[in-house]
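First comes the structure, then the notes that go with it.
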Amino acid sequence: MATVAELKAVLKDTLEKKGVLGHLKARIRAEVFNALDDDREPRPSLSHENLLINELIREYLEFNKYKYTASVLIAESGQPVVPLDRQFLIHELNAFEESKDNTIPLLYGILAHFLRGTKDGIQNAFLKGPSLQPSDPSLGRQPSRRKPMDDHLRKEEQKSTNIEDLHVSQAVNR
């Protein structure tokens, strides 16, 4: 017969494999934060830049279903509960959407823009080449149950290995 310690270990392993344990931990962290958060204490007002940055992050978090992380961001930063209009964000960032697919977060388009470089062909030195890839491919891999790349990007990567050929629905207009 199994001991209590063995049963705990099997239960923990099973919950980790199913991704439930991480979900539960995130939910508990979010609930603890909400319980400790003092609503009576006024939040400092957000600068325009922080409002935009937080909204880009929220859009990314919600797209990737990090809903508890997004709820903590909103509560902690003082970001409005109602998301900013996407067209407002695009206008404020001087960005444009390359396609009608507006389901992909603007951050993906911004990242793709800097990975491709600027219009005149000058590449961003901070994001170019080997600095993005560790010399040992096993380095930098997360021991997560999540796929290393989002499903929507993985499908596109199979079609093309060149980042410029990936379908990205937004790019920054400079």
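Backbone N, Cα and C atoms are what each Cβ position is placed from, and that goes for glycine too.
For the mutagenesis result E49 to A, the note given in Swiss-Prot is Strongly decreased interaction with KIAA0753; when associated with A-76. Under the DSSP three-state reduction, E49 (mutagenesis position) is assigned to helix. Within its own chain, E49 (mutagenesis position) has no residue 6 or more apart in sequence whose C-beta sits under 8 angstroms from its own.
Experimental mutagenesis at this site is recorded by Swiss-Prot as E49 to A, annotated: Loss of homooligomerization and loss of localization to centrosomes and pericentriolar satellites; when associated with A-76.
Here Swiss-Prot flags 49-81 as domain 'LisH', drawing on sequence analysis. Averaged across the domain 'LisH' (49-81), pLDDT in this predicted model comes to 92.
For the published mutagenesis I53 to Q, Swiss-Prot gives the following note: Loss of interaction with KIAA0753; when associated with A-76. Cβ neighbour count for I53 (mutagenesis position) (all protein chains, 10 Å cutoff from its Cβ): 15.
Cβ neighbour count for E76 (mutagenesis position) (all protein chains, 10 Å cutoff from its Cβ): 12. According to DSSP, E76 (mutagenesis position) is assigned to a helical segment. For the mutagenesis of E76 to A, Swiss-Prot gives this note: Loss of homooligomerization and loss of localization to centrosomes and pericentriolar satellites; when associated with A-49. The structure shown keeps the original residue.
Recorded in Swiss-Prot as a mutagenesis result, E76 to A carries the remark: Strongly decreased interaction with KIAA0753; when associated with A-49. Loss of interaction with KIAA0753; when associated with Q-53.
Here the residue is the original one, while Swiss-Prot reports the published mutagenesis L106 to R with the comment No effect on interaction with KIAA0753.
The list of residues near the domain 'LisH' (49-81) in space but at least 6 beyond its ends in sequence, with Cβ under 8 angstroms from a Cβ of it, reads 26-27, 29-30, 33-34, 37, 43, 89, 92-93, 103-108, 110, 150. Counting only the Cα atoms, the space from L106 (mutagenesis position) to I53 (mutagenesis position) is about 11 angstrom. Of all Cβ atoms in the protein chains displayed, 23 besides its own lie within 10 Å of the Cβ of L106 (mutagenesis position).
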